[in-house]
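Below is one structure, written out as structure tokens; the observations come after it.
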Amino acid sequence: MNSTNSGPPDSGSATGVVPTPDEIASLLQVEHLLDQRWPETRIDPSLTRISALMDLLGSPQRSYPSIHIAGTNGKTSVARMVDALVTALHRRTGRTTSPHLQSPVERISIDGKPISPAQYVATYREIEPLVALIDQQSQASAGKGGPAMSKFEVLTAMAFAAFADAPVDVAVVEVGMGGRWDATNVINAPVAVITPISIDHVDYLGADIAGIAGEKAGIITRAPDGSPDTVAVIGRQVPKVMEVLLAESVRADASVAREDSEFAVLRRQIAVGGQVLQLQGLGGVYSDIYLPLHGEHQAHNAVLALASVEAFFGAGAQRQLDGDAVRAGFAAVTSPGRLERMRSAPTVFIDAAHNPAGASALAQTLAHEFDFRFLVGVLSVLGDKDVDGILAALEPVFDSVVVTHNGSPRALDVEALALAAGERFGPDRVRTAENLRDAIDVATSLVDDAAADPDVAGDAFSRTGIVITGSVVTAGAARTLFGRDPQ
């Protein structure tokens, strides 16, 4: 695959400093240690361990206010938009998101950039003795042999400690999974953001959407005495979910701002490299906003982020955020792995869609914002996902699909994915490849052949494309193959 680079990603380039081999080795060692703990997909409904660790660390999460983001789809994009807006308003930010695409350092960002491998390792080593103490206490608790701290709990503690050390003015905190029992819920955020909720992580959160909403609504917490009410900023939801979220907001005495009621997307126009928006915020109308991301769903993410930042700064009917700062913030937004272009001629996109809702948003964007005449999907999906739902959403926009394996032990094997794809696409439209690199080569051959077809030719390669999708792991692995640095 001549157009890609198979070397390891430069885990520190986003900071402007290239990490040394020793620093990379230390980072890998820390990751190995963290991987010995409970994985992020395993939930124990308790905040006892993370709360105890925060107490030992001096409650770093209380040293700055936070904007807390839960939901099913769009959390990371909203978090990155909030980060960019707050930065444009001259506040120092810390941001923690999950999972990472390429390097674990992406999970902890300060001033909009991932911390360096050296900082990541130093932060872990700083809290490591206290983590060991909590492990011992938990395992000895009441003689029951409780669990040690999970990987995500330790990562969350690292982020909160790094933010306090920086120090930051505002933390932008994305929930890992769920909300109520998520390790991030040791904060008491003045602004709780809920992106659209759908069914995902069925093995861990269940298949009852009202129950899922109840878990995610757990981040809407009562404000401390003497503080302004918490504000719940809620994106578009189905009625059953909205009912749960509003009930939780009442319980927490939280003010509520809902999309299409208190804020809305008024207008969007497709533009080169993204879209131009007119948004109704809590403080008024913001016009001529260029967002360098594709898709109607990103416009809704943008207005959700705007309302969240307005709520944080107290904007409302009598006070609007600075319009130039808002425009500058949105113009600076990046969201790696979200319909991100890797190359042109033929066009290659990667997208981290990993559930039916995400796949539907991807398909809608491809159908409405591009003029492809022949499009090939490269697909690897994790085995615990709704594979058929993802395939059903993508089938109308992909002429062919190449199914493969992204290297994750959780990924569905190629044979099983090919069988599922054949049922949706028909066997003639399905190809297989053992690994992602080979799959991209197969897809490239397919678009080369299509470009030579007189029914497609005219704009040739500009009318053919490849989309690599199916999971965050797939998008991250592809990003590394194309030589992109972690962001």
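Each Cβ is built from the backbone N, Cα and C atoms, and glycine gets one as well.
Keep in mind that this is a model prediction, so the values were computed, not measured.
In Swiss-Prot this protein carries:
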- D44, P45, S46, S150, K151, F152, E153, W181, D182, A183: 7,8-dihydropteroate binding site (BINDING)
- G74, K75, T76, S77, N301, R338, D351, A352, A353, H354: ATP binding site (BINDING)
- T76, S98, E174: Mg(2+) 1 binding site (BINDING)
- H201, D203, D384: Mg(2+) 2 binding site (BINDING)
- E40 to G: In clinical isolates: Q274 and 501063; PAS-resistant; complementation with wild-type folC restores PAS susceptibility (VARIANT)
- E40 to A: In a spontaneous PAS-resistant mutant strain; complementation with wild-type folC restores PAS susceptibility, confirmimg that this mutation confers high level resistance to PAS (VARIANT)
- I43 to A: In clinical isolate: Q36; PAS-resistant; complementation with wild-type folC restores PAS susceptibility (VARIANT)
- E153 to A: In a spontaneous PAS-resistant mutant strain; complementation with wild-type folC restores PAS susceptibility; 5-fold reduction in DHFS activity relative to wild-type; loss of the ability to glutaminate H2PtePAS (VARIANT)
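Locations of recorded Swiss-Prot features on the structure.
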residue : record                           : Cβ contacts under 8 Å, 6 or more apart
E40     : variant position                 : S98, P99, S150, K151, F152, G176, M177
D44     : 7,8-dihydropteroate binding site : W38, P147, S150, W181
S46     : 7,8-dihydropteroate binding site : W181
E174    : Mg(2+) 1 binding site            : I69, K75, T76, A79, R95, T96, T97, S98, T184
D182    : 7,8-dihydropteroate binding site : A70, V175, G176, G218, I219
N301    : ATP binding site                 : G74, S77, V78, M81, T195, G235
A353    : ATP binding site                 : A359, A361, L362, I390, T469, G470
When a 10 Å sphere is centred on the Cβ of S98 (Mg(2+) 1 binding site), how many other Cβ atoms does it contain? 20
Helix, strand or coil by DSSP: which one applies to E174 (Mg(2+) 1 binding site)? strand
As a test of the contact definition, list every same-chain residue at least 6 positions from D351 (ATP binding site) whose Cβ is closer than 8 Å to its Cβ. G337, R338, L339, E340, G358, L362, V467, I468, T469, A475
Quick one: Cα separation, E153 (variant position) versus I43 (variant position), in Å? 10
Specify the count of other C-beta atoms within 10 Å of the C-beta of E153 (variant position). 26
For the Mg(2+) 1 site (T76, S98, E174), what does the 8 A shell look like? I mean other same-chain residues with CB within 8 A of the CB centroid. I69, K75, A79, T96, T97, P99, R107, V175, G176
Where does T76 (ATP binding site) sit in DSSP terms: helix, strand, or coil? helix
